[in-house]
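Colleague: Here's the feature list from Swiss-Prot:
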DOMAIN    37-217  domain 'KIND 1'
DOMAIN    456-620  domain 'KIND 2'
DOMAIN    1239-1367  domain 'N-terminal Ras-GEF'
DOMAIN    1461-1712  domain 'Ras-GEF'
MUTAGEN   Leu461 to Ala  Abolishes interaction with MAP2
MUTAGEN   Leu474 to Ala  Abolishes interaction with MAP2
MUTAGEN   Leu477 to Ala  Abolishes interaction with MAP2
MUTAGEN   Leu482 to Ala  No effect on interaction with MAP2
MUTAGEN   Leu485 to Ala  No effect on interaction with MAP2
Amino acid sequence: MQAMDPASRGFYEEDGKDLDFYDFEPLPTLPEDEENVSLADILSLRDRGLSEQEAWAVCLECSLSMRSVAHAAIFQTLCITPDTLAFNTSGNVCFMEQLSDDPEGAFVPPEFDLTGNTFEAHIYSLGATLKAALEYVPEPELEPKLSTDLEGLLSQMQAEDPRERPDLASIIALCEEKMQPVSSCRLCRSLSAIGRRVLSIESFGAFQELSENTWRGRPAPRNVGPKKMPGDLSTDPEALFPSKGLLQPPASRDAEQEAGQRPRAPSPKPLLSAPVRNGENPGQEGLADLVLDARCPLGELDRDNLRRSRLKKAQTFPRLLQESTETSTLCLSLNGSRNQLAISEFFPPDPRKLFLEGKNGLSGFKTQSKSRLWPEQEPGVQLDKTPGAGRNPHRSPGASGQLEASSPSQGSVEYKPSPSPVDAGDSDHEGHIPRSEEKIPEESRQPGSTATEQSLSLKDLLSKLGRPFREYELWALCLSCLSTLQTHKEHPAHLCLDNVLVAEDGTVFFGPPPANGAYNSLFLAPEVSEEKLVTEKASVYCVAAVLWTAAKFSVPRDHKLALPRRLKTLLLDMARRHASERPSAAEAIKVCSSYLLQRGMDSSKILAHLRASTCKVHPEEETIGLQNAFSVVELKSTTAPAPESSPGFLQVSNDTKLVAVPGPVPGLPPCCKEACELPAAFTSEATHFKPIVLAQDASVTRDQLALPSESNEKPKEGSGHLDREGTRKQAALELVEATDLKMSNQLSPGPELQGATPDPDGDSGSPSSATECSCPHGPALVTQQKGTSGTPSSPASSLPPEHRPDGEGPLGTTVLPGPTSASQGSRHPCKPPRGKAAASPSSPRGSDGHPEKPRPADRKLCPSSVDTSSPPKMTACPSLQEAMRLIQEEFAFDGYMDNGLEALIMGEYIYALKDLTFATFCGAISEKFCDLYWDEQLLKNLFKVVNGPASPSESTSEEPGSQPEHSPSRCSLSSKRPSLHGLGKEKPATTWGSGGPCSPTALSDIDSDTLSQGNFEVGFRSQKSIKVTREQQPEAEVGGQPGPSQDSTSHASDTVARLARSEDGGPAGSPGASDFQNCSPGWSSAFYEADCFGADVYNYVKDLERQKTNGHTELEAQSPELEQQLMIEKRNYRKTLKFYQKLLQKEKRNKGSEVRTMLSKLRGQLDEMKSKVQFLSLVKKYLQVMYAERWGLEPCALPVIVNIAAAPCDTLDFSPLDESSSLIFYNVNKHPGSGRQKKARILQAGTPLGLMAYLYSSDAFLEGYVQQFLYTFRYFCTPHDFLHFLLDRISSTLSRAHQDPTSTFTKIYRRSLCVLQAWVEDCYTVDFIRNAGLLGQLEDFISSKILPLDGTAEHLLALLEVGTERRADSASRGADLEDPKEAEEDTRPFNALCKRFSEDGITRKSFSWRLPRGNGLVLPHHKERQYTIASALPKPCFFEDFYGPYAKASEKGPYFLTEYSTNQLFTQLTLLQQELFQKCHPVHFLNSRALGVMDKSAAIPKASSSESLSAKTCSLFLPNYVQDKYLLQLLRNADDVSTWVAAEIVTSHTSKLQVNLLSKFLLIAKSCYEQRNFATAMQILGGLEHLAVRQSPAWRILPAKIAEVMEELKAVEVFLKSDSLCLMEGRRFRAQPTLPSAHLLAMHIQQLETGGFTMTNGAHRWSKLRNIAKVASQVHAFQENPYTFSPDPKLQAHLKQRIARFSGADVSILAADNRANFHQIPGEKHSRKIQDKLRRMKATFQ
């Protein structure tokens, strides 16, 4: 097993010669998330940290790896963390760029901002990573004991000064010394194996641990695998497989443990090393299958092709590494006709799929050879002796041939006793009810049942699909399986790909287990294999195995499956070895539902679409492509091929025979000259060995590209639609002859001749739908259709890969039936699409148009290959198609652009640049697609094409409803859309002067969901946003089928979003701004982002819409109703509150039980009324935000924003976009929130110009971006720069905004005003009051420029004039309940009384907090337990009676404090603190390090030192920005209060008075933190912890109960330091006012500011700025709910006077002057007198 036999070597050596034409380059060092397992994964999977020996090994290997990457690009961008330190399958250390998230501050060296990445910086990060890995323990008592050497090394590596850190050489030397007896490589290999071994589902590559993990307990069936040892390949097909011994689990548990302890047994090493690797074949599910495949040549060829296809993309588009690898793993194909023959003779990829390929997809001799090979060469393997193969035909080699001889759709009935297909008609009616077990086998044995009438098993579905399930498909499958599982009374013990059945409507149900009782141990839970009771969680385990197999389908086994973390975590949890650790079905359903709900997806629709895409084709008459991306593009009318022009081929007759002609085909003039000629691509020498794609009708393509999986079309309805389409065949035929001479190189809607009649070559060879991607070295095909005069036509339409039938085919590339296709053999592997132009489409979301169902060329339904769209709608855009042709002719090489999506998107983008100057045109293209070389001649040709004679007529803006249903549409607009209502308003690209090539909404869907799902995307790319046009186009329904994405979750958000966008655009001077004068989204927008407004708000607004009788959905129409209801609720609240106050006074006098009962009821009513008022205020805020969202642009239109100032008066300018205007996005799985749809990608980074332009993006207000920007923009631009940017946009669009209210100019103008108003409202005190020049400039601009043309801007000018007063008023209003005066009058007693008379203590319940482990804090009174507020804090009491009655203090000195109650002092101190806090702004807490604020109380800057900062202090703001230093005033005040507290105590002349004051301050502090005044509480704690106070003898006589408060204060301080958002958790911060500690909040923000703000390309990390904005937004959150205590001016004056008196005093000197601060030494009775005399004598001598 260790070495490959000579025959095998010879086979691979010979096979390798066929691959020599490839230019091999070294693979990327770090294919991120592909083969690597990170240290974080290892730690979390095995649930313990590294041992000391492992730490030495990892340190050594990392140091060596670090030295090897010193000159690599990753060295400058790497930050070593547990997530970026990874191990590949060989155990080698790898570094991965974790671009999707900022590293934690603990791993970033302190000097990083100044020095960047250096060896010293990486050593610091490595030390921090190792420290974290060593301390990763689930329980405190398991903390490791480290040796002195290791502890010292880690400490040195994490030294603050880089010069004190050891160098690499010394680290390596020390590690090698410590690793003398062991091999560090072996230990790291063991760690790598652990990361893969812990999860049995994921441990495909670790064969030695085959049965020692989760799957342990059931031996593999003896006859599952071949019985012979590897031998001569020419005589023994089993030589392709490992021996049977590998399949057997260890004989005993001891053997299992021994195998588990070995790092990795040597025997499977050859399986993991090239060229013999674990290539997994389609349809294989079991671990045994995976071992059988270990020496499969097909797997190796696929993997080599895979790596070649991944190579170019990984290097050219590093931002899409993750997508590239994931996509390319789905692109398995064969190379070369010779190789294909050899492969087919040695090992079938999948018998079921192979039969289809042999019959319909590949040549006939393949089927014959494979059918003949296995039964003859392996007679010993009988069907009745292969129980393990009952569901996996490929498991037994002998079975494959017999399977091919049986029913083509089902395989052998004997071989598969209980197949999966079920009658689809019944399943439609049954819904989610599982079919009875008796009926399934009976129906499935009907050989005549077709795919359209049966359900499919997952194995059939995957085989026909030819690729693994994508992420959202896995979520849908998981939800459907679990939902079906809940309906079962008896939980199935065994689920696999064969008995998980998918009905036509997407319903999943479970078939019976194998009739012979054979189970694959992969799909058995450990407890089931041990013959324990089958529980629900055992079935959950089976579902996880099924999902993992579906996700791993056709992925090479030595590649780590790249799944998103959220999905992977769920699968791992579901596959836990112990049932108790697995989630229940309900819990897993909740996770799946939240994911799908966020994206507006429906699981049944997704699965129904998948099933429809594979089941509508009759296998006998329709061909299925090889695998994944080379799927079928349905044969549209006059479909043309997309071949190379190697030897030229011309069709000489109307059949499919092709005749070669010597040399290139003579070319005719270009198609744009309206002549019938052959495109130059077929005749150009430059296109030899290049796939040529003729662009299809973009009007149809656009709809299908954006086809949503969750479309509301039912499959059966779609079938009816197909039939209706089929009836138009004759009309299409007539249209062909009428249009073919007029439309050159564009689509002629008519049936395809080859598709109209079945032809024998198409059945035995490769028919039209077999594969579209031409082989790089294969012959070119040119098909001429009868009656078209040689005009080649591209496919009429095509679908995104996952939406196309039988796989994913590239756009516009269809190889017509003919023997040549079969002789081509292999196809070039699919390359991942370009990062900027396109990515593998995988979105289930759709465009605004009608979503067409995928329709293969099903000759039974539609003998003419189903014309996809009606004949009158087939007008194409010649300019766009010619542009695509030029692009492909230039760049389609080595498989690039094989699938046509790249060319389509690039062509549409370029087409959008029409009407620009040539220089601007060239600059925009070069910047957008900067990774390609654009020849000047090519740019000239493209410029000529897009600005050709046909352009002006197409560039005119279409008015709503101007386009008839059957009139020819522009190339970019869906021809399926019968109406274009609202097009100009909601699709800004259509008003780009050029008319825009596409619907921006659809383009947005494509860009975000289907074309750029890579990890990173640079440039202005579209994101998924609420598509408001979907429900505005009910006439887009065809046959009663509604438009896409109207499920329960998306419906609410779409409805609400629709309110914000008028149907007719509204007048230019829309009065909405005057009705909704508050444009600021508020702190909640920055903090909660998309979750700011919950589903209740959406539903309420939707109800408002339904109540409108006049049909208006304008915001202005909603406002009066809402305002009226809000006013009524406020009035009721005030009346009830006044009645409550009267009853309260009566209760005080009478103390009657009846009054008390009524008071209790009234309290509940008041709470309910207050909640209602707050809710209505939130709805009002939402409508205000949606007014701003009304003017949002799709991100694809954002380049207009960047250089709009230079645009001519009638067009929008696409000036060259350089690095200064880029944005970077990344994919995330956002956590479930309010149910609102969220974006698939969020902004990761951007340059200042790009970030400012992104303010104009749709949903920028709703998603919180605007508010976060307003908090943080000073890090990258000054207020003057920002104002200049806004005013430029306003001035550039002002004159044009009033010409067309629906234009993009209007949207830019209105959004600019909204952003400007939000800025003024939110940051007036920060940016405008202190900067008179900025304020004057804005006022002058509004007065002189805006007001003469737009009177609605008057409110903005008024806002500037009363800015200060308005800001102060809004801050003092509690929850916006009423007018300020009424609020002060009414809410104050309500809040106070509710707090005082709350018997259940709701308002006094303390926040949840804890002491973090290992913080070193020792609590003397509560060592044995962890602090909680409930346990640490007794019931609140103010001790009013304990300290005597209230007395007016007139004398000075500490005695006056004892004359006031604790509550009086607490309330007045709170009001004093609140007065200061209300004046601060979140921006004041930013960049505090530059102000000298340090993480020590002693370092709080004094008044004298605050102005002179250290030279080392470097500001994070721009140098010319003058920062407001109000934070220093807050901190100085806090320091003064602490000093006052300490001074009052140490200046008390008696111990008794000191005890009284200590008690007083402790009880005040206790009241403070109970009432959430953490600022004063921490200030008092600071005073009490002063050294002079702590040394006071009064502590010794302080009552124990009072002394405990000190420990509680310390615990609260620890809690406040633990989490930057701890005060925002729970309901208390909403119900009660809060005053945070300014110093601690500044420290939290400082911690977030640690690390680099900019990336290597100069872009600012928006993810970091977003987190800072969230923390800073707490300031405004707490200011919204102020305390309503009654002020006591006299007491406040006394407190201010005492605090000012001790401000800046030295407490130690004050303490030294007071003898009460010294401990009395016991002695003789005269000792005190002697001491007094000595003191007096000393005074006389001085």
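Using the three backbone atoms N, Cα and C, a Cβ is placed for every residue, glycine included.
Heads up, this one's the original sequence, none of the swaps are in it.
Set these features in their place in the structure for me.
Modeller: Summarised as a single figure, the pLDDT of the domain 'KIND 2' (456-620) averages 81.
With helix defined as DSSP H, G or I and strand as E or B, the domain 'N-terminal Ras-GEF' (1239-1367) counts 95 helix, 7 strand, 27 coil.
According to DSSP, Leu461 (mutagenesis position) is assigned to a helical segment.
Of all the Cβ atoms in the protein chains shown, 23 others lie within 10 Å of the Cβ of Leu474 (mutagenesis position).
If you draw a 10 Å sphere around the CB of Leu477 (mutagenesis position), it holds 27 other CB atoms from the protein chains shown.
For the recorded site, Leu482 (mutagenesis position), the DSSP three-state label reads helix. Within 10 Å of the Cβ of Leu482 (mutagenesis position) there are 27 other Cβ atoms, across all protein chains.
Under a cutoff of 8 A between CB atoms, and with a sequence separation of 6+ in the same chain, the neighbours of Leu485 (mutagenesis position) are His491, Pro492, Phe510, Glu536, Ser539, Val540, Val543, Ala585.
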Colleague: Applying a 10 Å Cβ distance cut-off over all chains shown, what neighbour count does Leu461 (mutagenesis position) have?
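Modeller: Summing over all protein chains shown, Leu461 (mutagenesis position) has 24 other Cβ atoms within 10 Å.
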Colleague: Between Leu461 (mutagenesis position) and Leu477 (mutagenesis position), find the distance joining the two CA atoms and give it rounded to the nearest Å.
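Modeller: Cα of Leu461 (mutagenesis position) to Cα of Leu477 (mutagenesis position) measures 12 Å after rounding.
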Colleague: Which whole-number value in Å describes the distance between the Cα atoms of Leu474 (mutagenesis position) and Leu482 (mutagenesis position)?
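Modeller: About 12 Å separates the two Cα atoms.
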